[in-house]
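Per Swiss-Prot, these features apply:
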- Gln64 to Ala: Slightly lower activity (MUTAGEN)
- Cys89 to Ala: Loss of activity (MUTAGEN)
- Cys89: active site, acyl-thioester intermediate (ACT_SITE)
- His348: active site, proton acceptor (ACT_SITE)
- Cys378 to Gly: Loss of activity (MUTAGEN)
- Cys378: active site, proton acceptor (ACT_SITE)
Amino acid sequence: MSTPSIVIASARTAVGSFNGAFANTPAHELGATVISAVLERAGVAAGEVNEVILGQVLPAGEGQNPARQAAMKAGVPQEATAWGMNQLCGSGLRAVALGMQQIATGDASIIVAGGMESMSMAPHCAHLAGGVKMGDFKMIDTMIKDGLTDAFYGYHMGTTAENVAKQWQLSRDEQDAFAVASQNKAEAAQKDGRFKDEIVPFIVKGRKGDITVDADEYIRHGATLDSMAKLRPAFDKEGTVTAGNASGLNDGAAAALLMSEAEASRRGIQPLGRIVSWATVGVDPKVMGTGPIPASRKALERAGWKIGDLDLVEANEAFAAQACAVNKDLGWDPSIVNVNGGAIAIGHPIGASGARILNTLLFEMKRRGARKGLATLCIGGGMGVAMCIESL
C-alpha cells in the first residue's frame, strides 16, 4: 500500500513520571509544545497547517476539544481545524495514520498528528446528577476506569498481561530479564545523548522559578535482576507481572508533521521518512497484548515487506509478558527491537505513546542510516496497530 504521505519532522517532550515534572501541566500544553517544535523543525508556518489530529485517552476535565486548545496555543490559526481521537494506547500512531489518509485523499497537504496525555491530571469523578440524599458516594478514578480497565471483563490491563504470560508460558525470570534489559538500554541511550535530538525542552513554571524538563525522568538507572526480583506481583498474588516488568503511568506528548511528497518536493524539504503502510487488527480482549502480532503482519503484507527486511522495530512495551510474546511469535531479531529501551523504562503516556515510538524510530533510523522500520503497539480492548516506515 503506497501513499504520498511523508514525515517531514517529528518531536516529543520528555516523558514525565506520574506526579512528576508535569504533575500540574495539562496535556494540551504539552501538545502545543510539540506542535510548535515540528513546525519550527520543518520550517513550516503555523498558518500553513490544514489540520491537527491528536490522540488522547484521558481528556476528562480539560475542557472542550483539548486538541483544538493545543493547536491554537501553538499558533495554528482558527481557520485550521483540530480534533482528538481515542484508540487507547494506539491513539498517537492511529492519529498519524488518519493524517496520512487526509493527505492521500487530497483533503489536506500539511497535517500535524500525534498524541498527548497527562495521566497525572486525570480526575476522580462521581455521577451526581440524580443527587445524593445522604451517606457516602463512590468516586471513580478516570485514569483506571477509562485508561487501564478492560471494558469487557472488568479487570485491569495487568491481568491481561497475566493471561498472556500463562498462554505463552512466560516465566517471571524471563519477564524480569526483559524489563532489566529495557532499563539498561534506556539508561545507556540517555547517558549517550541519543534522545536529545528527538526531545523538545518544556519549561515548567513554579513559585521557586522555572524548570526546564528535557530528559525522560522515569528511566531507572542501575536496574538489576536482583532489584527486580524483590518486587511483588501487582495483579495476582500467584502471578508474574509486577510494577517493574510493566510500563509506567506517565505524562508526555509527541507529534509529527506530515506532508504530501509533491508539497515536500516543491519546498525542497528533506523528509525523515515515508509512511509505506499501516494496519490495525482486533484480537481477544483477554490477551490484548498480542495485538501487535497480526497488526504487524498485516502492515508488512501491505508494504510488500518481510520481517527479515526490517532494520529497526519499535514495539511498545506495555508489559514484558506481552512484549516477549510478540517477539517470540513474530520471530524478528531481538537486537533490532527497542534498541534504546522501551516503555517499561521510558514510560507509557497512553495517548501519546504511539507518536512517541514513531518519533524514536525515525530518529534512530536516521542516526543509523537504517532503511526500513516498523512501529507497533498493543491496544486495550483487544487490538493492535502497526506502521511501516521507509527512510528517503
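FYI, residue positions are counted from 1 along the chain as it appears here.
Note: Cβ is positioned from N, Cα and C throughout, glycine not excepted.
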Count of other CB atoms lying within 10 Å of the CB belonging to Gln64 (mutagenesis position): 7
Subset of recorded positions (Gln64, Cys89, His348) lying within 10 A of Cys378 (mutagenesis position), CA to CA, in sequence order: Cys89
Structural state of Gln64 (mutagenesis position), classified by DSSP into three states: coil
Recorded positions compared (Cys89, His348, Cys378) - the one with the fewest other Cβ atoms within 10 Å: His348
Secondary-structure category, per DSSP, in which His348 (active site, proton acceptor) falls: coil
